[in-house]
Amino acid sequence: MQLTWLLRITLVFTLLVILMGAYTRLSDAGLGCPDWPGCYGHIKVPTQDHELSHAQSLFPDHDIEPEKAWLEMIHRYIAGGLGLLVLCIWFLCLKTPDAPKKLPLFIVLLILFQGALGMWTVTMKLMPIVVMSHLLGGFSLISLLLLLYLRTRPRRIVASDTSVQNLAPLALVSLFVLIGQIMLGGWTSSNYAALACTALPICEGNWMDNLAIADAFSPFQGQHPSFEFGVLDYHARMTIHIAHRIGAIITASLLLLLAYRLFVSTQLKALSLLLVGLLILQVSLGISNVVMHLPLGIAVSHNGGAALLLLTLVTINYFLWHKSSSTSRV
């Protein structure tokens with residue numbers, strides 16, 4: 001019971017960290033503190049006159065913006081708190097005889113790597129491949145925490161439900177397609193391409209003749225003093241944005257098909273309805289981002305919607321792939 005409650009708290013806290021990370025990134029505060037783990041050579045944001053003078057001498061090329069610096073440091077503080085929660089979960093799993101052992105250890109290693117990605121995000125000046133990897137690390141972390149939570153709960157029998165037993169492959173494909181779409185979303189955001197297209201449904205103008213696929217999806221974009229606000233030209237950013245929109249159409253179609261097929265199951269009908277509801281919300285948020293020119297609250301909510309969709313699909317896959325006769329734990 002203690003482990004279950006700790007996992008619930010940690011799941012909510014992880015979602016908070018993801019949303020705070022999105023808020024920091026979308027507020028252009030990713031380099032609010034140009035060093036790591038401190039901020040302008042201090043543990044906290046420098047505010048006193050002597051601290052500001054020292055900070056300016058260390059980073060003469062940076063304009064100190066306390067609001068952005070505090071956003072970045074708050075994100076680091078709560079991420080550190082999440083790390084402590086994950087360590088507590090690992091220790092509890094080690095002490096609990098029938099709890100999984102390898103999965104919590106992997107989660108600990110993942111959050112350590114996530115911390116390294118957070119450092120590289122700053123030291124590599126918001127290099128898009130690092131920023132996207134950091135975003136994916138957060139989504140992977142919350143997904144694995146949910147999986148651990150599901151495995152510590154009493155087992156539910158779903159495999160015997162013949163009406164949905166053959167849907168496991170479709171659910172798995174849907175999960176991987178959604179992950180691909182989340183990657184495209186992260187690539188769009190990290191390359192500052194969210195407003196490259198302002199018309200619906202695909203893009204304005206003769207976009208098909210102006211695609212720049214090679215430039216748009218090159219993981220390494222050369223040497224630059226900073227990648228803040230993006231370094232790609234308009235055509236490359238437009239290509240990224242279009243790929244994300246087309247990916248959204250494919251993903252939405254597949255998830256709707258999965259939800260329709262799951263609706264016949266008495267055990268998974270609620271998850272089917274939740275999936276449809278979250279999908280409608282996510283598409284609405286995506287359209288609102290375009291029409292309203294990326295308002296901060298809606299853009300952050302779009303990140304949160306992606307996380308909730310991912311958690312829903314992880315849960316669906318767990319129940320569909322779980323064999324009730326299996327008693328082994330990793």
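For all residues, glycine too, the Cβ spot is worked out from N, Cα and C.
Substituted residues are absent from this model; it holds the original ones throughout.
Swiss-Prot lists E72 with the feature active site, giving a curator's inference as the kind of evidence. Listed in sequence order, T24, A29, G30, L31, G32, C33, C39 are the same-chain residues at least 6 apart in sequence whose CB falls under 8 Å from the CB of E72 (mutagenesis position). In the three-state DSSP scheme, E72 (mutagenesis position) is classed as helix.
Summarising the environment of H134 (mutagenesis position), the number of other Cβ atoms within 10 Å of its Cβ, over all protein chains shown, is 24. Taken from Swiss-Prot, the feature heme o binding site applies to H75, H134, supported by similarity to another entry.
Marked as heme b binding site by Swiss-Prot: H244, H302. According to its DSSP assignment, H302 (mutagenesis position) is helical.
Here the residue is the original one, but Swiss-Prot notes a mutagenesis experiment at this spot, E72 to A: Decreases protein levels. Completely abolishes catalytic activity.
According to Swiss-Prot, the mutagenesis experiment E72 to Q carries the annotation: Completely abolishes catalytic activity.
E72 to D appears in Swiss-Prot as a mutagenesis experiment; the accompanying note says: Partially reduces catalytic activity.
Looking at Swiss-Prot, the entry for mutagenesis of E72 to A says: Completely abolishes catalytic activity.
The Cβ of H75 (mutagenesis position) has V17, M20, G21, T24 as same-chain neighbours under 8 Å, each 6 or more residues away in sequence. According to Swiss-Prot, the experimentally introduced change H75 to A is described as follows: Completely abolishes catalytic activity; when associated with A-134.
In three-state terms derived from DSSP, H134 (mutagenesis position) belongs to a helical segment. Per Swiss-Prot, mutagenesis H134 to A is noted as: Completely abolishes catalytic activity; when associated with A-75.
Mutagenesis annotation in Swiss-Prot: H241 to E, described as No effect; the structure shown retains the original residue. There are 25 other Cβ atoms within 10 Å of the Cβ belonging to H241 (mutagenesis position). Reduced to three states, the DSSP call for H241 (mutagenesis position) is helix.
Among the mutagenesis results in Swiss-Prot, H244 to A has the note: Severely decreases protein levels. Completely abolishes catalytic activity; when associated with A-302. The residue drawn here is the original one. Cβ-based neighbour count (10 Å, all protein chains) for H244 (mutagenesis position) stands at 22.
Under the heading of mutagenesis, Swiss-Prot lists H302 to A and annotates it as follows: Severely decreases protein levels. Completely abolishes catalytic activity; when associated with A-244. Around the Cβ of H302 (mutagenesis position), the same chain contributes G185, Q282, L285, G286, N289, each under 8 angstroms and 6 or more positions distant in sequence.
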Between H134 (mutagenesis position) and H244 (mutagenesis position): CA-CA distance (Å): 19
H241 (mutagenesis position) and H134 (mutagenesis position), Cα-Cα, nearest whole angstrom: 20
